[in-house]
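S.K.: The structure under discussion is supplied below as structure tokens; questions concerning it will follow.
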Amino acid sequence: MPSLDNTADEKPAIDPILLKVLDAVPFRLSIDDGIEAVRQRLRDLPRQPVHPELRVVDLAIDGPAGPIGTRIYWPPTCPDQAEAPVVLYFHGGGFVMGDLDTHDGTCRQHAVGADAIVVSVDYRLAPEHPYPAAIEDAWAATRWVAEHGRQVGADLGRIAVAGDSAGGTIAAVIAQRARDMGGPPIVFQLLWYPSTLWDQSLPSLAENADAPILDVKAIAAFSRWYAGEIDLHNPPAPMAPGRAENLADLPPAYIAVAGYDPLRDDGIRYGELLAAAGVPVEVHNAQTLVHGYVGYAGVVPAATEATNRGLVALRVVLHG
């Protein structure tokens, strides 16, 4: 497992193919021109069709503040009458952007790669809806799967959570809440470059302060919008899952981080904390990649390889 002691030693250069893609289609989570502008830039990113053959249904479910949009994907191997494992997917976007459409391709990748039903959750966004709105919506969706999942063919003995960036944070929180609430049982958590600690002393924040895609200025803005009135120097565990007093008895985890991501060491540290608590965990550092690399799978070979590695880990647990 990667260690915080050696993450910056002899780090290879950013993947050259990724650099060419970033030059051709520039994208940065800059907040200089306001929240609506960055939301629109994310929506406007060009996206290649991914597994268009999948059966997909949009469904509104009951939430704590009104209907929550979800999108359900069935893997091609899932016959109408068979039960399949189910993955609750929480999209990234710094808690302030992203929706069912921005992460449609990612969810299709997960449905095929994990051979599982995927339920994508359109949780409420900050700053209009600061913490804990996203968590409460995610938990409502988790309870919906536990209570109604069989209606869509889900095997309730094989529920996993997954998410990228802010969604990885949410997935980690939901895994903890499910343990604390006595269910539903979560069998695996796939966390793509999450933020779990809100620890400003982690070395990667300085090392990758001006990294492509996501820089520390954007992280600070997103964190403040999400936190609302909460002191970011002492966030509660349901907001920063790495600060939970008890990390034992959580589901096995795969934590993916990237060498050129300010959040790299956060994911590594959370992996160390889980391992110390006796939780089976694998942490993979894609040294030549950047935050958000799952979105470049299928375009950048190194991103494809790193993404497939996490999906294989998920698939093995769900179909072991």
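Each position is counted from 1, following the chain as shown.
Quick reminder: no glycine exception, Cβ is built from N, Cα and C everywhere.
Annotation of the published mutagenesis Ser165 to Ala in Swiss-Prot: Complete loss of activity; the original residue is retained in the structure shown. For Ser165, Asp261, His291, the entry in Swiss-Prot reads active site, with the evidence type similarity to another entry. Among the sequence features in Swiss-Prot, the mutagenesis site His291 to Ala is noted as follows: 90% loss of activity.
Are these features on the surface or tucked inside, and what are their neighbours?
M.R.: Its own atom aside, the Cβ of Ser165 (mutagenesis position) has 28 Cβ atoms within 10 angstroms in the protein chains shown.
DSSP assigns Ser165 (mutagenesis position) to coil in the three-state reduction, outside any helix or strand.
Taking Cβ-Cβ distances under 8 Å and a sequence separation of 6 or more, the neighbours of Asp261 (active site) in its chain are Tyr193, Ser204, Asn208, Ala211, Leu214, Leu289, Val290, His291. Asp261 (active site) carries neither a helix nor a strand DSSP state and counts as coil.
In this structure, His291 (mutagenesis position) belongs to neither helix nor strand by DSSP; it is coil.
Here the Cβ of His291 (mutagenesis position) has 27 other Cβ atoms within 10 Å, regardless of which shown protein chain they belong to.
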